[in-house]
Amino acid sequence: MDAGARYMRLTGKENWVEVTMDGEKERKREGFTAGQQDIQNSKYPDIPTGHSHHGNKSRRRRRKSGFWRWLRGIRQQRNKRKSDSTESLEPCLGALAELTLEGAMEKGPAEAARPSADDGNLDKWMAWRTPQK
């Protein structure tokens with residue numbers, strides 16, 4: 001940036017920096033020092049930086065947070081050993097052995113396969129609803 005043609009000026013409460021190009025000849029007469037002082041003294045807005053809260057500490061500490069933590073979690077899930085399906089069913093084998101359909105099959109195979117939706121509740125509901133129509 002050409003310090004003679006442009007200088008930076010502080011404007012507003014939020015400390016935003018504005019570049020102005022007018023009054024070039026007047027500043028040349030004053031000299032470059034005033035313009036350079038303006039540039040050095042101006043407060044720039046706080047731009048968030050990635051790991052600024054860690055200071056100039058080690059790289060290992062930066063890796064404990066943010067993206068690296070998320071990436072480690074994904075890698076651990078991917079590398080986790082897949083358990084066999086038989087191992088996960090072992091606690092249930094006793095209950096599965098006792099499970100039978102004998103009581104349901106006594107009624108008849110057709111009724112056991114397709115239980116009726118009407119168990120008497122529909123009649124009660126229709127009797128309640130018809131007077132309201």
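A Cβ is built for glycine as well, from the same backbone N, Cα and C atoms used for every other residue.
Unsubstituted: the structure retains its original residues.
Under its mutagenesis annotations, Swiss-Prot gives Lys13 to Ala the following note: Almost complete loss of RRE-binding. Record note (Swiss-Prot), mutagenesis Glu14 to Ala: Almost complete loss of RRE-binding. The unchanged residue is displayed. Quoted from Swiss-Prot, the note on the mutagenesis of Asn15 to Ala is: Almost complete loss of RRE-binding. The note that Swiss-Prot attaches to the published mutagenesis Val19 to Ala is: Partial loss of RRE-binding. Here Swiss-Prot describes Lys25 to Ala as a published mutagenesis experiment; the accompanying note says: Slight loss of RRE-binding. Under its mutagenesis entries, Swiss-Prot includes Glu26 to Ala with the note: Slight loss of RRE-binding. Quoting Swiss-Prot on the mutagenesis of Arg27 to Ala: Partial loss of RRE-binding. The mutagenesis experiment Lys28 to Ala is recorded by Swiss-Prot, whose note states: No loss of RRE-binding.
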>> Taking the Cβ of each of the mutagenesis positions and counting other Cβ atoms inside 10 Å, which one has the highest number: Glu26, Lys28?
In response: Lys28
> Reduced to three states, what secondary structure does DSSP give Lys28 (mutagenesis position)?
Replying inline: helix
